[in-house]
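Peer 1: Take this structure, written in structure tokens, and hold onto it; I'll ask about it next.
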Amino acid sequence: MSHKAWQNAHAMYENDACAKALGIDIISMDEGFAVVTMTVTAQMLNGHQSCHGGQLFSLADTAFAYACNSQGLAAVASACTIDFLRPGFAGDTLTATAQVRHQGKQTGVYDIEIVNQQQKTVALFRGKSHRIGGTITGEA
């Protein structure tokens, strides 16, 4: 595990009101890699009593954000897709694992898998990142 990747994740998390509001926790970090978790609450359920797709997207997007900023170079999403494969329910602990597939000078491609506590895939997300200049902690 990269100490630098953890530093960058903690620096971002300090200002990440959305991740905090959703109860997202950072579990593991490395360069181009992040694992985050979230427990589905009653407030996250849709009219079918399953986890709202927007909440799943936010979990995957958070893992993506930490992975694509793990090297300390500021990056944002330029495009994202998600496939919902099975529902999450209240009380489920969902884990999103993000891995870099390609990182160029400016753009990157990251795949994120969300699994439930039975290790069954809930959603697959692909994010494309774009480096915007600047650094996360003031040093790259």
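Cβ from N, Cα, C; glycine included.
Substitutions noted, but not modelled.
Just lifted these from Swiss-Prot, have a look:
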{"type": "MUTAGEN", "residues": "N46 to A", "note": "Reduces activity 1000-fold"}
{"type": "MUTAGEN", "residues": "H52 to A", "note": "Reduces activity 100-fold"}
{"type": "MUTAGEN", "residues": "D61 to A", "note": "Loss of activity"}
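Give me the lay of the land around each of these features.
Peer 2: Classification of N46 (mutagenesis position) by DSSP places it in coil, neither helical nor stranded. Same-chain residues at least 6 positions away in sequence with a Cβ under 8 Å from that of N46 (mutagenesis position) are, in sequence order, H52, G53.
For D61 (mutagenesis position), the number of other Cβ atoms no farther than 10 Å from its own Cβ, over all displayed protein chains, is 21.
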Peer 1: According to DSSP, folded down to helix, strand and coil, what is D61 (mutagenesis position)?
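Peer 2: Reduced to three states, the DSSP call for D61 (mutagenesis position) is helix.
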Peer 1: Measure from the Cβ of H52 (mutagenesis position) and count the other Cβ atoms within 10 Å, all protein chains considered.
Peer 2: 16
